[in-house]
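Peer 1: Can you keep this structure in mind? I'll have questions shortly.
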Amino acid sequence: MKTITTARLPWAAQSFALGICLIALLGCNHAANKSSASRADVKPVTVKLVDSQATMETRSLFAFMQEQRRHSIMFGHQHETTQGLTITRTDGTQSDTFNAVGDFAAVYGWDTLSIVAPKAEGDIVAQVKKAYARGGIITVSSHFDNPKTDTQKGVWPVGTSWDQTPAVVDSLPGGAYNPVLNGYLDQVAEWANNLKDEQGRLIPVIFRLYHENTGSWFWWGDKQSTPEQYKQLFRYSVEYLRDVKGVRNFLYAYSPNNFWDVTEANYLERYPGDEWVDVLGFDTYGPVADNADWFRNVVANAALVARMAEARGKIPVISEIGIRAPDIEAGLYDNQWYRKLISGLKADPDAREIAFLLVWRNAPQGVPGPNGTQVPHYWVPANRPENINNGTLEDFQAFYADEFTAFNRDIEQVYQRPTLIVK
């Protein structure tokens with residue numbers, strides 16, 4: 001049974017939380033053992049990974065998610081403990097999620113912007129270790145700078161990952177900018193190979209390379225590269241990290257945009273291949289107004305990746321999801337959004353088997369808006385008057401209380417499952 005820790009919530013939020021608790025006491029059958037990995041009779045699980053030499057903990061993470069997804073959908077949040085609207089420290093001990101519901105996200109998202117120099121989003125090693133110590137799952141996306149223009153930075157987005165100058169071909173072996181890409185990968189590998197817990201064991205990471213490649217806003221997008229060129233970039237990067245740099249604690253994720261024509265053929269057009277991918281995902285953002293069609297599309301895409309993952313021995317996820325940024329930044333909201341999302345997913349026999357969904361960050365000062373203003377940029381409703389009064393905090397708390405969502409305390413034995421690996 002999952003309850004909201006009301007001691008940390010203001011009076012209005014406590015009222016809703018107490019209502020949720022009362023419902024639970026009167027018979028809400030929340031799964032007390034949603035993490036089946038905590039059962040005492042667990043037998044070794046056979047896994048086949050991109051890296052046949054992956055660490056025991058990395059293999060266990062994969063096996064855990066394969067089983068966990070049959071029982072619940074884990075909640076993830078980018079910059080869970082390093083950015084927020086209600087936190088006073090960014091040392092990995094506080095989060096907006098925790099302040100809203102009394103628990104951390106199960107999946108903690110970060111990015112190479114905290115790994116590759118100049119670490120624009122701040123170093124995260126200590127925070128990752130804290131998340132891992134409490135049994136959380138770590139995922140890292142890759143906003144690599146444009147290798148072709150990274151020395152020309154000045155006016156945004158020149159030189160960043162959002163610089164749409166085509167650079168895929170020039171970043172591959174034989175290309176003029178391959179050494180630049182290798183430099184990024186070298187820093188990722190050094191970070192991964194030194195990311196260890198207190199016992200000196202490597203901490204597993206779901207590494208999400210070159211996401212949203214079916215759009216055209218990154219230098220690796222569909223207008224910047226052919227499907228074959230993109231596949232070569234993805235494969236090269238995995239091979240370099242795994243075989244050249246000896247990274248043994250990565251699961252590799254592939255995450256295009258959602259498709260409106262939801263077919264396996266469309267998903268596979270730029271897919272690097274089963275040999276190179278452990279996790280199948282997709283990224284999707286939708287409107288506040290008239291969003292019924294978008295929610296149906298989310299379910300359709302989730303069902304597709306779940307079926308494909310089942311057939312291919314992979315893990316299906318929604319790697320990014322949320323209200324589109326322009327609506328958030330305009331101050332628009334949907335105080336049923338989280339409930340619509342979980343209701344739609346769990347009602348579909350395939351979509352309900354995604355392992356996790358992840359929403360984007362809660363920028364503490366927002367982002368630059370028109371005429372020198374700062375506008376909102378957050379995806380987890382915070383425990384503050386604005387979100388209490390507009391009903392979005394209540395919506396998120398209802399999502400938390402749903403029997404089919406899993407947060408940090410709901411998952412156990414993530415890294416202790418016995419496994420046998422297929423080579």
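Note that Cβ sites are derived from N, Cα and C of the backbone, with glycine treated the same way.
In this structure the noted substitutions are not present, so the sites keep their original residues.
Not my notes, these are from Swiss-Prot:
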type	residues	note
DOMAIN	56-409	domain 'GH26'
BINDING	E121, H143, W162, W217, Y285, W360, R361, H377	substrate binding site
MUTAGEN	H211 to A	Causes a 100- and 700-fold decrease in mannanase activity against carob galactomannans and mannotetraose, respectively, but only a 6-fold reduction in mannanase activity against 2,4-DNPM
MUTAGEN	E212 to D	10-fold decrease of the catalytic efficiency against 2,4-DNPM
ACT_SITE	E212	active site, proton donor
MUTAGEN	W217 to A	Lack of mannanase activity against both mannotriose and mannotetraose
MUTAGEN	D283 to E	Retains significant activity against mannotetraose and azo-carob galactomannan
MUTAGEN	Y285 to A	Reduction of the catalytic efficiency with carob galactomannan and 2,4-DNPM
ACT_SITE	E320	active site, nucleophile
Peer 1: So, three-state DSSP: helix, strand or coil for Y285 (mutagenesis position)?
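Peer 2: Strand, per DSSP.
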Peer 1: At the Cα level, what's the spacing in Å between H143 (substrate binding site) and E320 (active site, nucleophile), rounded?
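Peer 2: About 14 Å separates the two Cα atoms.
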Peer 1: Which entry in the list of recorded positions, E121, E212, D283, E320, has its Cβ near the fewest other Cβ atoms, using 10 Å as the limit?
Peer 2: E121
Peer 1: For the substrate site made of E121, H143, W162, W217, Y285, W360, R361, H377, how many Å separate the two farthest Cα atoms?
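Peer 2: So the maximum pairwise Cα distance among the substrate binders is 22 Å.
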Peer 1: For a quick check of packing: other C-beta atoms within 10 Å of the C-beta of W217 (mutagenesis position), how many?
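Peer 2: So the number of other Cβ atoms within 10 Å of W217 (mutagenesis position) is 14.
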Peer 1: What are the non-local neighbours of W162 (substrate binding site), defined as same-chain residues 6+ apart in sequence with CB under 8 A from its CB?
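Peer 2: Spatial neighbours, sequence-distant, of W162 (substrate binding site): W156, W217, F218.
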Peer 1: Any idea what the Cα distance is from H211 (mutagenesis position) over to D283 (mutagenesis position), rounded to a whole Å?
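Peer 2: Checking the Cα atoms of H211 (mutagenesis position) and D283 (mutagenesis position) gives a distance of 8 Å.
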